[in-house]
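Swiss-Prot has this to say about the protein:
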DOMAIN    296-338  domain 'CUE'
MUTAGEN   ASP58 to Ile  Does not affect lipid droplet localization
MUTAGEN   HIS96 to Ala  Reduced formation of lipid droplets
MUTAGEN   ILE316 to Arg  Reduced lipid droplet clustering; when associated with 319-V-E-320 and 333-E-D-334
MUTAGEN   ARG382 to Ala  Significantly reduced interaction with UBE2G2
MUTAGEN   GLN383 to Ala  Significantly reduced interaction with UBE2G2
MUTAGEN   LEU386 to Ala  Abolishes interaction with UBE2G2
MUTAGEN   GLU388 to Ala  No effect on interaction with UBE2G2
MUTAGEN   LYS390 to Ala  Abolishes interaction with UBE2G2
Amino acid sequence: MELPSGPGPERLFDSHRLPGDCFLLLVLLLYAPVGFCLLVLRLFLGIHVFLVSCALPDSVLRRFVVRTMCAVLGLVARQEDSGLRDHSVRVLISNHVTPFDHNIVNLLTTCSTPLLNSPPSFVCWSRGFMEMNGRGELVESLKRFCASTRLPPTPLLLFPEEEATNGREGLLRFSSWPFSIQDVVQPLTLQVQRPLVSVTVSDASWVSELLWSLFVPFTVYQVRWLRPVHRQLGEANEEFALRVQQLVAKELGQTGTRLTPADKAEHMKRQRHPRLRPQSAQSSFPPSPGPSPDVQLATLAQRVKEVLPHVPLGVIQRDLAKTGCVDLTITNLLEGAVAFMPEDITKGTQSLPTASASKFPSSGPVTPQPTALTFAKSSWARQESLQERKQALYEYARRRFTERRAQEAD
């Protein structure tokens, strides 16, 4: 079974909390005073909810009381097809939308969820996670947990996506390790709805997600139970995971993708450090109609090549494609930001300084060329000589490029 390409990471993860629609933004501004009052009030109520959940033993009464109090906090939990819940199944599989998915499911049925990539701590326990010693022996520990004979049995709630999505477009690729614990799992689907703002943001912390949950009027969590799924004869963990992923995606009306948590991390990295195009790049590339981008790039690369003839043309074009600016590319090449193997310069090319000085006269003194190659005795002297030669070459290249642009302007 092959996964479809599906939507890209920009559609699976929301980068902005506030709505883009002007009307919704206006409504949010008008609601803000009420939201702040609700936030303060719910913070005090939330402390009582936490204390009650810690004081009462795990039972139907505790889940009913805490579920009612959470509804006052604006966290509404609903479920469909609860009759399909098989209490003999020890592994529950769900898609992941918010940092509080496990808390919501725990209001509906008893379950435990391990916290991945985090050491045991008070925060881990207070958030309702099961404390594990480490991920190195995670699978073996969970197998022993499921094999225990304690009554009543506590199932595991696992999120094979390992990272939360916006819950609208598609699912991340399911990891195979949750499907190596037992040969039967029970999937469930989780849909989250919230007015005015996004349900979750890709780079937000769980604290900010909690504050936004208390700020908005309500957040509705809809849980739908599916029938248990058994491993087929000779089916590998990866195939089992893929089959369950497609089943969950079909029930949600979404697409199962090949994207992994690493793709989410790369997407967030690109969002935090976008490639900036300097203003000079806009003047270097004339607006359409005009030459094609390849012709423009070749023209700019030729300009840099005339200033720095010892730099390969391919290196110049690659850096220009990133910067879009002749000045910035020259600076990168002179300062060593771009590695390259210098080309052999012919005699005609070596005489360029003299020719350019007579063809493009300047008011300032001619930049002296590097002296004959000598090897200084001390490392300090060699470093100083290198810096002087680099500065001289840099000043010469800048002057030659400026004179050429002035002549083109005339």
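Every residue gets a Cβ built from N, Cα and C, even glycine.
Those substitutions? Not in this structure, it's all original residues.
Mapped onto this structure are the features recorded in Swiss-Prot.
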{"residue": "ASP58", "record": "mutagenesis position", "DSSP (3 states)": "coil"}
{"residue": "HIS96", "record": "mutagenesis position", "DSSP (3 states)": "coil"}
{"residue": "ILE316", "record": "mutagenesis position", "DSSP (3 states)": "helix"}
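Residue pair ASP58 (mutagenesis position) / HIS96 (mutagenesis position) shows a Cα separation of 24 Å.
Here the Cα atom of ILE316 (mutagenesis position) is found 45 Å from that of HIS96 (mutagenesis position). The Cβ of HIS96 (mutagenesis position) lies under 8 Å from the Cβ of PHE159, GLU161, GLU162, GLU163, ALA164, THR165, LEU172, LEU190, each of these being in the same chain and 6 or more residues away along the sequence. Packing around ILE316 (mutagenesis position) is summarised by its Cβ count: 27 other Cβ atoms lie within 10 angstroms of its Cβ, all protein chains included.
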